[in-house]
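Beneath this line is the structure, given in structure tokens, with notes to follow.
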Amino acid sequence: MSGHRSTRKRCGDSHPESPVGFGHMSTTGCVLNKLFQLPTPPLSRHQLKRLEEHRYQSAGRSLLEPLMQGYWEWLVRRVPSWIAPNLITIIGLSINICTTILLVFYCPTATEQAPLWAYIACACGLFIYQSLDAIDGKQARRTNSSSPLGELFDHGCDSLSTVFVVLGTCIAVQLGTNPDWMFFCCFAGTFMFYCAHWQTYVSGTLRFGIIDVTEVQIFIIIMHLLAVIGGPPFWQSMIPVLNIQMKIFPALCTVAGTIFSCTNYFRVIFTGGVGKNGSTIAGTSVLSPFLHIGSVITLAAMIYKKSAVQLFEKHPCLYILTFGFVSAKITNKLVVAHMTKSEMHLHDTAFIGPALLFLDQYFNSFIDEYIVLWIALVFSFFDLIRYCVSVCNQIASHLHIHVFRIKVSTAHSNHH
């Protein structure tokens, strides 16, 4: 989504309103706002100026998109015009996260059997998220409220959803019995999502493949339903000829999908730079974004393999969420770098959580690794939320709009 939403008064004017659009801020609201806001604005004046000039560009369509368009068009017409697009997105994300956390609660090591209704809830939660995520842009155009903030918010929610979706899938097939495969599948998912925006940072255009997010989500929904129908015996059954367990089949599909997608992504990354001398949209090296995701995956792999207490094997869900929050933040920063045509800096507070785990192992687990993992999880989550809230509030204030509310006023022109 791009363009401009309806205007509003800035926070701090004669009738101060919260940037998130919930009206007058109470004392508690002010305290929370300070707690979840960075001490200094994350974006510079020049970045905000370039953000205003940003225009959303996409190319291609996936296999199922034409079939789903009719349903999405029908669904968006059922949504009241006063509901903000970002509110639609955050509702879908919240449902997706809550249903996945149910599975995490029942299956903390991804080897247990959850109640059947939990798998059904997870399948429904993912379908709801897919549906709402697909119509937020349509709602923005329908209400003439498109903005760069809407595009950023949409991608930000997707980055977090990716973490929970891949984790929920691994739990559904009980992949915790094969920790190496679970590690690969979870980090392959976040890596591919990062690469999708990496090539956008290079080329300026978000490209969709024949097999893309919609198709993968439908496949995952089917796997949740198979967990309901077949249960553990189904995933533990052997595939004839291949002589592997059924649960390994989705992992092999992930390998194939990673190779296929990354081939297309890196073709664009190495040849599609729109900046000077084939550089990124910001004029930086096309390889520079690799340092961030490469650091995350390298740290995750080293800590996994060097743990003396089998930290990942015993607590895979906590581990994936910890590094997933880190990946989500650096992906969000990549999206911001693309939309503001700016450089990505490697130094980031997102790496503090993984660094704590690494240093604890370096000093022979001076503190119980499980305790440090919880500290890293909480810090990484707080760091992600703090950054996202700060960016959204700053952009909303700059564009004179609300994050979660459409203000009735003279509509601005659409760019999406």
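Glycine is treated like the rest: Cβ placed from N, Cα and C.
The noted changes are left out; the structure has the residues it started with.
Quick caveat, the model's predicted, so the values are computed rather than measured.
The CDP-choline binding site annotation in Swiss-Prot covers Asn86, Glu151. Close to Asn86 (CDP-choline binding site) in the fold, though at least 6 residues off in sequence, lie Asp136, Leu149, Gly150, Phe153, Val403, Phe404, each with a CB less than 8 Å from its CB. According to DSSP, Asn86 (CDP-choline binding site) sits within a helical segment.
As annotated by Swiss-Prot, Mg(2+) 1 binding site applies to Asp133, Asp154, with the evidence given as experimental evidence. The 10 Å shell around the Cβ of Asp133 (Mg(2+) 1 binding site) contains 22 further Cβ atoms across the protein chains shown.
Residues annotated as Mg(2+) 2 binding site in Swiss-Prot: Asp133, Asp154, Asp158. Packing around Asp158 (mutagenesis position) is summarised by its Cβ count: 22 other Cβ atoms lie within 10 angstroms of its Cβ, all protein chains included.
Summarising the environment of Lys138 (mutagenesis position), the number of other Cβ atoms within 10 Å of its Cβ, over all protein chains shown, is 19. In this structure, Lys138 (mutagenesis position) is part of a helix by DSSP. While the structure shown retains the original residue, Swiss-Prot records the mutagenesis experiment Lys138 to Met with this note: Induces a reduction in both cholinephosphotransferase and ethanolaminephosphotransferase activities.
Ser146 (mutagenesis position) falls outside any helix or strand according to DSSP and counts as coil. Packing around Ser146 (mutagenesis position) is summarised by its Cβ count: 25 other Cβ atoms lie within 10 angstroms of its Cβ, all protein chains included. Mutagenesis annotation in Swiss-Prot: Ser146 to Gln or Cys, described as No effect; the structure shown retains the original residue.
Where Swiss-Prot documents Glu151 to Ala as a mutagenesis experiment, the accompanying text is: Strongly decreased cholinephosphotransferase activity. Look at Glu151 (mutagenesis position): DSSP puts it in a helix.
What Swiss-Prot notes for the published mutagenesis of Asp154 to Ala is this: Abolished cholinephosphotransferase activity. Within 10 Å of the Cβ of Asp154 (mutagenesis position) there are 21 other Cβ atoms, across all protein chains.
Here Swiss-Prot flags His155 as active site, proton acceptor. Within 10 Å of the C-beta of His155 (active site, proton acceptor) we count 22 further C-beta atoms, all protein chains included.
According to its DSSP assignment, Asp158 (mutagenesis position) is helical. Quoted from Swiss-Prot, the note on the mutagenesis of Asp158 to Ala is: Decreased cholinephosphotransferase activity.
While the structure shown retains the original residue, Swiss-Prot records the mutagenesis experiment Thr162 to Phe with this note: Decreased cholinephosphotransferase activity. Cβ environment of Thr162 (mutagenesis position): Gly189, Thr190, Phe193, Gly324, Ala328 lie under 8 Å away, each six or more residues apart in the same chain.
All protein chains included, Thr214 (mutagenesis position) registers 19 other Cβ atoms within 10 Å of its own Cβ. Quoted from Swiss-Prot, the note on the mutagenesis of Thr214 to Ala is: Alters the profile of diacylglycerol utilization and results in modest reduction in enzyme activity.
Looking at Swiss-Prot, the entry for mutagenesis of Glu215 to Ala or Asp says: Induces a strong reduction in enzyme activity without altering diacylglycerol specificity. Just so you know, the Cβ of Glu215 (mutagenesis position) picks up 16 other Cβ atoms within 10 Å once every protein chain is counted. In the three-state DSSP assignment, the secondary structure recorded for Glu215 (mutagenesis position) is helix.
According to Swiss-Prot, the mutagenesis experiment Glu215 to Gln carries the following note: Induces a strong reduction in enzyme activity and alters diacylglycerol specificity.
Quoting Swiss-Prot on the mutagenesis of Ile221 to Ala: Alters the profile of diacylglycerol utilization and results in modest reduction in enzyme activity. When secondary structure is read from DSSP and collapsed to three states, Ile221 (mutagenesis position) falls in the helix class. Close to Ile221 (mutagenesis position) in the fold, though at least 6 residues off in sequence, lie Ala123, Leu126, Phe127, each with a CB less than 8 Å from its CB.
A mutagenesis experiment is reported in Swiss-Prot for this position, Leu226 to Ala, and the note states: Does not affect either the enzyme activity or the diacylglycerol specificity. For Leu226 (mutagenesis position), the count of additional Cβ atoms within 10 Å of its Cβ stands at 18 [all protein chains shown].
Within the same chain, the residues at least 6 positions away from Val228 (mutagenesis position) whose Cβ sits under 8 Å from its Cβ are Leu116, Tyr119, Ile120, Ala123, listed in sequence order. Val228 to Ala appears in Swiss-Prot as a published mutagenesis result, with the remark: Does not affect either the enzyme activity or the diacylglycerol specificity.
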Request  = Fill in the CA-CA distance, Glu215 (mutagenesis position) to His155 (active site, proton acceptor), as an integer in Å.
outcome  = 18
Query = How big is the Cα-to-Cα gap, in Å, between Lys138 (mutagenesis position) and Asp154 (mutagenesis position)?
reply = 12
Note = CA pair Thr214 (mutagenesis position) / Asp158 (mutagenesis position), Å rounded to integer, equals 12
Ask   = If you measure from the Cα of Asp154 (mutagenesis position), which of the recorded positions Asp133, Ser146, Leu226 is the nearest?
value = Asp133
Message = Near Asp158 (mutagenesis position) in space, meaning Cα within 10 angstroms, which of the recorded positions do we find among Asp133, Ser146, Glu151, Leu226?
response = Asp133
Task = Measuring Cα to Cα, tell me the gap between Glu151 (mutagenesis position) and Leu226 (mutagenesis position) in whole angstrom.
result = 34
